[in-house]
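Encoded as structure tokens, the structure appears first; notes follow it.
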Amino acid sequence: MTDTKQLFIEAGQSQLFHNWESLSRKDQEELLSNLEQISSKRSPAKLLEDCQNAIKFSLANSSKDTGVEISPLPPTSYESLIGNSKKENEYWRLGLEAIGKGEVAVILMAGGQGTRLGSSQPKGCYDIGLPSKKSLFQIQAEKLIRLQDMVKDKKVEIPWYIMTSGPTRAATEAYFQEHNYFGLNKEQITFFNQGTLPAFDLTGKHFLMKDPVNLSQSPDGNGGLYRAIKENKLNEDFDRRGIKHVYMYCVDNVLSKIADPVFIGFAIKHGFELATKAVRKRDAHESVGLIATKNEKPCVIEYSEISNELAEAKDKDGLLKLRAGNIVNHYYLVDLLKRDLDQWCENMPYHIAKKKIPAYDSVTGKYTKPTEPNGIKLEQFIFDVFDTVPLNKFGCLEVDRCKEFSPLKNGPGSKNDNPETSRLAYLKLGTSWLEDAGAIVKDGVLVEVSSKLSYAGENLSQFKGKVFDRSGIVLEK
């Protein structure tokens, strides 16, 4: 333990021990134990170096770089499903075949709390107000059940790896237990935690303290998924289960097509090692990350990084050249994860976020609740590994926004991306499936179609000719 203390002092963090003599023996041990947990993963000197590098990286990327060549993905890497039902059917068959062989697993990023939604629960527990009152977790679980039903002769259980965070882990597990895992086998679900990183002062040279025995810490961003996969030995679990393909998505999109056979089939057909879904930008100036190439390497660029001229540029078909909006929905070949995971964890850059961080001042012994940003939180971005994948092994599939993307970011009554927009998108999609199946739906009527009944509009022929003349109906299996 004394080695831990020395490690932090040598890294210039003697302020952490300013009140050492006034701490009780128990508090001294607790402080050292907490510091050792942090330093066992990354030395304090390395963390401080990472923060300094992130500050430099931020300064270097704070303006539009005219020396960088930004282009759309080439046709060999980019394909649209819009108006392309023949290809969609082909990919569906390929993906469903892989699911039937037990080769597909799903990773869900579900570490967020529903704070902005006015809820203290994990975001996945949130009820968007459907007639069925189903939560996001239940909707997603039932999509897996439906897929398993479609290959039931194979007796497949799709492994579901759910990444939580320190604040949401216990509540998430309890929620699944209370609901009997929504009909899934408990053994096919694995919970694991996202990592955390210490917070720094604005100079990036000192750690901030939460209280006399703890550093202030925060989640390490969606890019922390890779280190979490490594530290929780998921690759070894993929091997044990015979998994070859991994589908990754975020909890807050009610339209997510979990373990999407079409997307998986797209990657298999073209031999892609990493693939991502995109939705078409609504207009040239929609503030959304764009999937593109930077100096002929795949990447995601922020809207703020490109000039107005480039944002508005159109191709020969009159479409925006840069139109592939990022929805953080990925495919990974397990062989890629085995090969590159270590180097990703070692080499991925950190990004800084200046935040108002409640802190304890060990010199004065006082707590501060700042009204202005007083510190730096570090985070990693999941797409920062894209440029390590050869362009011919990287794919992007454009999907229909109305069918696949309705994020839940903001609370009830807000301008967009709220429970109302999510609920409407979900009900409209199910209702459109019924109409496609030959049902007669009166104007203004919306029907909820359970994910257990239909995954993507199939299995609804029994409603042909049936009249739906009121909203609030839930069609269950």
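Numbers here mean position along the shown chain, with the first residue as 1.
Note: Cβ is positioned from N, Cα and C throughout, glycine not excepted.
Features reported for this protein in Swiss-Prot:
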type: BINDING; residues: M109, A110, G111, G112, K123, Q194, G221, D252, K377; note: UTP binding site
type: BINDING; residues: N222, K409; note: substrate binding site
type: MUTAGEN; residues: G111 to A; note: Decrease of activity
type: MUTAGEN; residues: G112 to A; note: Loss of activity
type: MUTAGEN; residues: G114 to A; note: Decrease of activity
type: MUTAGEN; residues: T115 to A; note: Decrease of activity
type: MUTAGEN; residues: R116 to A; note: Loss of activity
### Message
On a C-alpha basis, identify the one among G112, T115, R116, N222, K409 that is nearest to K123 (UTP binding site); the candidates are the recorded positions.
### Response
G112
### Query
Among the recorded positions listed here, T115, N222, which has the most company in the form of other Cβ atoms within 10 Å of its Cβ?
N222
### Neighbourhood of R116 (mutagenesis position) by C-beta distance under 8 A, where only residues 6 or more apart in the same chain count
K409, N410, G411
## Note on the structure
Same chain, |i - j| six or more, Cβ under 8 Å of G111 (mutagenesis position); the result in sequence order is M163, T164, S165, T168, N193, Q194, P219
### Task
Kindly assign K377 (UTP binding site) to one of the three DSSP-derived states: helix, strand or coil.
strand
### Query
Relative to the Cα of G221 (UTP binding site), which of the mutagenesis positions G112, G114, T115 has the closest Cα?
G112
### Query
Which state, by DSSP, holds M109 (UTP binding site): helix, strand or coil?
strand
## Note on the structure
recorded positions near N222 (substrate binding site): from G114, T115, K377, Cα within 10 Å gives none
